[in-house]
Amino acid sequence: MFKSTLAAMAAVFALSALSPAAMAAKGDPHVLLTTSAGNIELELDKQKAPVSVQNFVDYVNSGFYNNTTFHRVIPGFMIQGGGFTEQMQQKKPNPPIKNEADNGLRNTRGTIAMARTADKDSATSQFFINVADNAFLDHGQRDFGYAVFGKVVKGMDVADKISQVPTHDVGPYQNVPSKPVVILSAKVLP
């Protein structure tokens, strides 16, 4: 009886030692992007960007991102993907989501954010990984901003490599990699 009481007290003490932030972060999903340039592992912040994270995870789980490309890459800025095939055919996304750019997360190097049009609530499937600090994309800097919803935890060297590939224009699209950089698969890690 003494052993079980002691074990229970130790468990309660251990749980109380964890901060709420640490407990929340423990449940944040990780997503692996397997690309033709290497792997990128993302940690998504479901506490600060629940709508964007759920949206991204839904696209991942449906297989939407498989065989899409990083269709816009700009050195010293970002790499954008999640919407086009290798033939630059746009995939049909789900309806747009609410912009969560006011969540306190910043567009710093290594973060992932939702791409959108000039309409603040127009983000669908496309996302970008910042390869530099891009404070001008943050909430309130020039407009509502671009919603950060996670960060690269492994493979930032791959994102940097992708940002340096040669590009050209394809019809109305600029900064398209000359040789497609393909997201072969995207999956939520256990």
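From the backbone N, Cα and C atoms, a Cβ is placed for every residue, glycine too.
Heads up, this one's the original sequence, none of the swaps are in it.
Over in Swiss-Prot, the protein carries these features:
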DOMAIN    27-188  domain 'PPIase cyclophilin-type'
MUTAGEN   Phe136 to Trp  Enhances susceptibility to CSA inhibition
| If you run the three-state DSSP split on Phe136 (mutagenesis position), which class comes out? | helix
| How many neighbouring Cβ atoms, not counting its own, are there within 10 Å of the Cβ of Phe136 (mutagenesis position)? | 11
